[in-house]
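Note sheet for the following structure.
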Amino acid sequence: MAVRRALIVLAHAERTSFNYAMKEAAVEALKKKGWEVVESDLYAMNFNPLISRNDITGEPKDSENFQYPVESSLAYKEGRLSPDIVAEQKKLEAADLVIFQFPLYWFGVPAILKGWFERVLVAGFAYTYATMYDKGPFQNKKTLLSITTGGSGSMYSLQGVHGDMNVILWPIQSGILRFCGFQVLEPQLVYSIGHTPPDARVQVLEGWKKRLETVWEESPLYFAPSSLFDLNFQAGFLLKKEVQEEQKKNKFGLSVGHHLGKSIPADNQIKARK
């Protein structure tokens, strides 16, 4: 059987942090099960999160009206992206599983990780309008977010002051990962880590390692398949008419983002369908 390969992308500056401990636990657990593990420790690498003309070697197609999405896509096709971007793309291409380990900052990913997404996941490499979502280039890869928060789980609940965690996760899990084709697994959520005692932290790490023993067998989260949509500009990339009619019978929407003005399916971005 072919060896599985994992890429762990860490976005935390401190080696004494719980995020670093989670990364180390993941490396240990996966290697123990025979995985090859590659890391991208973004702060340790001093990864540049800023998109710019420097991401492209050679002359741009239009230097007077430089459009990064156009120029970076062309540079990818012509092999003119900067070496640091190419190195990350090669890691991503080789990986079967990608784990993103980070603290939740302002209801999103840290800036350095956002920059990694913007610079590495260029058009042509990670997506096109013809190959996106379940038709995306990474449709045979699995991914998951491993996140720590400052607030408690109740703060991110339906009645919590921060609002539903499912809604917070949607832009990342659907708008970035699923958009590129990934099968998105249930997120690993560690709430209120700053107020978690040492013995409980050990239990969290052990539970994380236990999960990773069988992570490849996990079912992904549900996202509305592209077959439900008319995927062309003339139709506006909308749900097919017959799908819209069929969905009128259902109490719940399809997902967090495709709620259709109805109640959102419970834990759509946290738990896989049984």
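Using N, Cα and C of the backbone, Cβ positions are placed for all residues, glycine too.
Sequence unchanged from the original; the noted substitutions are absent.
Swiss-Prot lists His12, Phe18, Asn19, Gln67, Leu104, Tyr105, Trp106, Phe107, Thr148, Thr149, Gly150, Gly151, Tyr156, Arg201 with the feature FAD binding site, giving experimental evidence as the kind of evidence. With a 10 A radius on its CB, Tyr156 (FAD binding site) counts 24 other CB atoms from all the protein chains. Under the three-state DSSP scheme, Tyr156 (FAD binding site) falls in the helix class.
Swiss-Prot lists Ala126, Tyr127, Thr128 with the feature substrate binding site. DSSP assigns Ala126 (substrate binding site) to coil, not to a helix or a strand. Taking Cβ-Cβ distances under 8 Å and a sequence separation of 6 or more, the neighbours of Ala126 (substrate binding site) in its chain are Val120, Gly136, Pro137, Phe138, Cys180.
Listed in sequence order, the residues of the same chain lying 6 or more apart from Tyr105 (mutagenesis position) and placing their CB within less than 8 Å of its CB are Ala111. For Tyr105 to Gln, Swiss-Prot lists a mutagenesis experiment annotated as follows: Decreases the catalytic efficiency toward menadione and nitrobenzene substrates.
Record note (Swiss-Prot) on the mutagenesis of Thr131 to Ala: Decreases the catalytic efficiency toward menadione. Has no effect on the catalytic efficiency toward nitrobenzene substrate. Neighbour list (Thr131 (mutagenesis position), Cβ cut-off 8 Å, at least 6 residues apart, same chain): Pro137, Gly181.
Here the residue is the original one, while Swiss-Prot reports the published mutagenesis Val161 to Asp with the comment Destroys enzyme activity. In the three-state DSSP reading, Val161 (mutagenesis position) counts as coil. In sequence order, Met155 are the residues near Val161 (mutagenesis position), counting only same-chain partners six or more apart with C-beta under 8 A.
Quoted from Swiss-Prot for the published mutagenesis Asp164 to Gln: Destroys enzyme activity. Listed in sequence order, Tyr156, Ser157, Leu158, Ile264 are the same-chain residues six or more apart from Asp164 (mutagenesis position) with CB atoms under 8 A from its CB.
Annotation of the mutagenesis experiment His195 to Ala in Swiss-Prot: Induces a very low catalytic efficiency. The Cβ of His195 (mutagenesis position) has Ser152 as same-chain neighbours under 8 Å, each 6 or more residues away in sequence.
Other Cβ atoms within 10 Å of the Cβ of Val204 (mutagenesis position) number 19 in total over all chains. In Swiss-Prot, the entry for mutagenesis Val204 to Ile states: Has no effect on the catalytic efficiency toward menadione and nitrobenzene substrates. The structure shown retains the original residue.
Among the mutagenesis experiments that Swiss-Prot reports, Ser219 to Thr is described with the note: Has no effect on the catalytic efficiency toward menadione and nitrobenzene substrates. Long-range Cβ neighbours of Ser219 (mutagenesis position) (same chain, at least 6 residues apart, Cβ-Cβ under 8 Å): Ala272, Arg273.
Annotation of the mutagenesis experiment Leu239 to Met in Swiss-Prot: Has no effect on the catalytic efficiency toward menadione. Slightly decreases the catalytic efficiency toward nitrobenzene substrate. With a cut-off of 8 Å between CB atoms and residues at least 6 apart in sequence, the same chain places Leu228, Phe229, Asp230, Gln247, His258 near Leu239 (mutagenesis position), listed in sequence order.
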Integer Cα-Cα distance in angstrom, Tyr127 (substrate binding site) to Leu104 (FAD binding site): 25
Nonlocal residues around Leu104 (FAD binding site), in sequence order (Cβ under 8 Å, 6 or more apart): Ile147, Thr148, Thr149, Gly150, Ile168
Neighbour count (Cβ, 10 Å) for Thr148 (FAD binding site): 23
